[in-house]
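Positions annotated as GTP binding site by Swiss-Prot, on the basis of a curator's inference: G14, P15, V16, G17, S18, G19, K20, T21. Among the mutagenesis results in Swiss-Prot, K20 to A has the note: Does not produce active urease, no UreDFG-apourease complexes are formed. The residue drawn here is the original one. T21 to A appears in Swiss-Prot as a published mutagenesis result, with the remark: Does not produce active urease, no UreDFG-apourease complexes are formed.
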Amino acid sequence: MNSYKHPLRVGVGGPVGSGKTALLEALCKAMRDTWQLAVVTNDIYTKEDQRILTEAGALAPERIVGVETGGCPHTAIREDASMNLAAVEALSEKFGNLDLIFVESGGDNLSATFSPELADLTIYVIDVAEGEKIPRKGGPGITKSDFLVINKTDLAPYVGASLEVMASDTQRMRGDRPWTFTNLKQGDGLSTIIAFLEDKGMLGK
C-alpha cells in the first residue's frame with residue numbers, strides 16, 4: 001500500500017505560445033509558500049519547458065520533471081498517459097507530502113483533453129493574440145475544461161480584439177463554468193485561478 005500522500009493533479013493545456021509555461025511559473029511562485037507543489041512538463045523532443053521553469057526559479061529543480069513524449073502531445077495526456085502517470089507517481093513518492101502537481105501538456109489544439117486518470121482538474125489557456133473569435137470556435141478545451149484562462153489582455157489593442165466580445169462569447173460557450181482574463185506580466189487574474197484551485201481542489205480540506 002502506498003504510504004505517500006496523493007496530491008491534486010491539475011492538467012494545464014492550450015495552444016503553443018498561449019502562455020501555459022508563464023502561467024505555471026506565476027502559479028508556482030504565488031502558491032509555493034502555502035502548498036507543496038511539483039510540475040510535470042511535456043515536450044515532444046526536448047525538455048525546454050522544464051528548463052524554462054527551472055531557470056525562472058519557479059520551484060526547486062528536483063520538483064520539476066520533463067517528459068519527452070516523442071510523438072503527438074495529445075496522446076501523452078489522453079490515450080496513453082503512462083509516461084505522465086509514472087512521472088506523477090515518482091514525484092508523489094519522492095516527496096511524500098505534495099498537495100498539488102501541475103501537468104503541462106505540449107502545445108496542443110482546441111480538441112485536446114486530459115485523461116481523467118491523469119488530471120483531477122483541467123485549466124485551458126488561450127490568448128487574445130489568437131483573435132477575438134477563438135472562444136466561439138469552441139472545442140473541448142474551451143467548453144469543457146474546468147477553468148478557462150484568456151491570457152495576454154494587454155495585446156487586445158494591438159490585434160484589434162474586443163475583450164467585451166470575447167467575454168460574451170466565452171460566457172455563451174461555457175455557461176456556468178468559470179473563466180478569467182489574465183495579464184500575467186502584471187499578475188492580473190492570478191488570484192482568481194488560485195482561489196479556484198484551492199476551492200475546487202479542496203486544498204487543505
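Using the three backbone atoms N, Cα and C, a Cβ is placed for every residue, glycine included.
What you see is the original sequence, not a version with the noted changes.
Where Swiss-Prot records a feature, it is marked here on the structure.
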{"residue": "G14", "record": "GTP binding site", "Cβ contacts under 8 Å, 6 or more apart": "K20, S105, G107, D108, Y124, V125, I126, G141, V149"}
{"residue": "V16", "record": "GTP binding site", "Cβ contacts under 8 Å, 6 or more apart": "G107"}
{"residue": "G17", "record": "GTP binding site", "Cβ contacts under 8 Å, 6 or more apart": "G107, D127, A129"}
{"residue": "S18", "record": "GTP binding site", "Cβ contacts under 8 Å, 6 or more apart": "V125, I126, D127, E130, N151"}
{"residue": "G19", "record": "GTP binding site", "Cβ contacts under 8 Å, 6 or more apart": "V125, D127, V149, N151, K152, T182, L184"}
{"residue": "T21", "record": "mutagenesis position", "Cβ contacts under 8 Å, 6 or more apart": "T41, D49, I52, L53, E104"}
CB neighbours within 10 A of P15 (GTP binding site), counting all protein chains shown, number 19
Excluding G14, P15, V16, G17, S18, G19, K20, T21 themselves, which residues in that chain have a Cβ inside 8 Å of the centre of the Cβ atoms defining the GTP site? G107, V125, D127, N151
Sort K20 (mutagenesis position) into helix, strand or coil using the DSSP assignment. helix
Using a 10 Å radius on the Cβ of K20 (mutagenesis position), the other Cβ atoms enclosed count 28
